[in-house]
Each structure stands twice: as C-alpha cells, then as structure tokens.
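The structure appears right after this line, and notes come after that.
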Amino acid sequence: MIKRSLASLVRVSSVMGRRYMIAAAGGERARFCPAVTNKKNHTVNTFQKRFVESSTDGQVVPQEVLNLPLEKYHEEADDYLDHLLDSLEELSEAHPDCIPDVELSHGVMTLEIPAFGTYVINKQPPNKQIWLASPLSGPNRFDLLNGEWVSLRNGTKLTDILTEEVEKAISKSQ
C-alpha cells in the first residue's frame with residue numbers, strides 16, 4: 001500500500017536512453033531531473049525542493065518567511081541570539097543559583113537551569129530558522145515573521161516561551 005502510494009508520486013522514465021525522474025507533489029508542476037542509482041541499485045531523485053509552501057499543520061507559510069534572504073536571516077538571528085545572551089547573562093548575575101551557565105558559540109546557545117535541565121537554542125541556516133530544545137516545552141522551530149521569531153505550528157513566539165520558562169525557574173528558586 002505504502003509502496004503503491006509512493007509510486008504514484010514519483011515514477012522513473014527512460015527518455016532517449018537516459019534515466020530521469022518525474023517529481024511532482026502537492027499540486028506543483030512535474031519536473032524532469034536526472035535520476036541516479038545508489039549502491040543498492042535503487043533509483044534516487046537528485047532534485048530537492050528547498051522550501052515547502054505549507055507548515056506541518058497544513059497552514060500556508062507566509063511569503064515573508066519563504067522569501068527571507070539568507071544574509072538577512074543571519075543578521076537577524078545573530079542579533080537575536082546576542083541580545084538574548086546579554087539578557088540571560090544579566091539574569092544569571094542576579095540569580096546565579098537559578099541560571100548558573102549561559103554560553104553562545106557559533107550560533108548555538110546553551111542555557112543551564114538546574115531546576116529543569118539544559119536548553120539549546122540554535123540557528124538552522126538551511127531552513128532559515130532558530131530551533132529550541134526545551135526540557136519543559138520540548139522542541140520547536142521558529143521563523144522570522146514580522147520581525148519576531150514565531151512558531152508556524154502554533155503561533156507562539158520564542159521570546160514568550162523563554163520568558164515564561166525562565167520566570168518559572170526564578171520563582172521556583174525563591
């Protein structure tokens with residue numbers, strides 16, 4: 001059943017002695033691209049679509065997110081992480097038992113909160129996103145939308161999640 005469904009999405013064609021894959025999905029036009037055989041003699045598609053037009057819950061991704069230039073992504077993400085680091089370091093100085101360690105290196109921030117665990121906030125340049133791994137709220141991905149890092153899954157803002165969870169940790173330690 002699954003194999004049949006996949007076969008209906010992608011089929012291999014032989015045109016003038018060369019192998020090509022016809023790739024089509026979700027209403028987009030079919031594209032011809034060279035097919036390659038891997039070591040297990042399976043045909044694989046060499047075409048990869050970089051962006052999708054809908055989120056994981058089926059909502060349409062705003063054009064602002066899809067058309068974000070990579071340079072602007074890096075500038076905005078680096079600025080956000082630098083400002084976040086400054087804010088968290090101030091909180092760490094005021095509440096050293098609650099937030100003993102905050103580090104930022106090469107686009108990856110780690111935040112240690114003994115009451116909850118370790119947070120990882122990192123850049124994902126291929127997706128132009130910032131990812132959060134939180135011991136409380138779990139993993140989430142954020143896109144730059146209207147100047148804020150927002151989850152397209154549920155509309156939450158990265159700043160709001162971090163503020164809420166850090167405030168919980170501080171109130172728990174007092």
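From the backbone N, Cα and C atoms, a Cβ is placed for every residue, glycine too.
No substitution from the list is modelled in this structure, which keeps its original residues.
The structure displayed is predicted, hence computed values, not measured ones.
Annotated features in Swiss-Prot:
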- D79 to A: Nearly abolishes ferroxidase activity, slows down oligomerization, impairs resistance to iron-catalyzed oxidative stress, no effect on Fe(2+) delivery and cell growth; when associated with A-82 (MUTAGEN)
- E93 to A: Impairs resistance to iron-catalyzed oxidative stress, no effect on Fe(2+) delivery and cell growth; when associated with A-97 and A-103 (MUTAGEN)
- D97 to A: Impairs resistance to iron-catalyzed oxidative stress, no effect on Fe(2+) delivery and cell growth; when associated with A-93 and A-103 (MUTAGEN)
- W131 to A: Impairs cell growth, lowers aconitase activity and strongly decreases interaction with ISU1 (MUTAGEN)
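Swiss-Prot feature annotations superimposed on the structure.
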residue: D79; record: mutagenesis position; Cβ within 10 Å: 10
residue: E93; record: mutagenesis position; Cβ within 10 Å: 9
residue: D97; record: mutagenesis position; Cβ within 10 Å: 11
residue: W131; record: mutagenesis position; Cβ within 10 Å: 16
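Secondary structure at D97 (mutagenesis position), taken from DSSP and collapsed to helix, strand or coil, is coil. Note on proximity: among E93, D97, W131, the mutagenesis positions of the record, the Cα nearest D79 (mutagenesis position) is that of W131. In the three-state DSSP scheme, W131 (mutagenesis position) is classed as strand. The two recorded residues, D97 (mutagenesis position) and W131 (mutagenesis position), show a Cα separation of 26 Å. Here the Cα atom of E93 (mutagenesis position) is found 25 Å from that of W131 (mutagenesis position).
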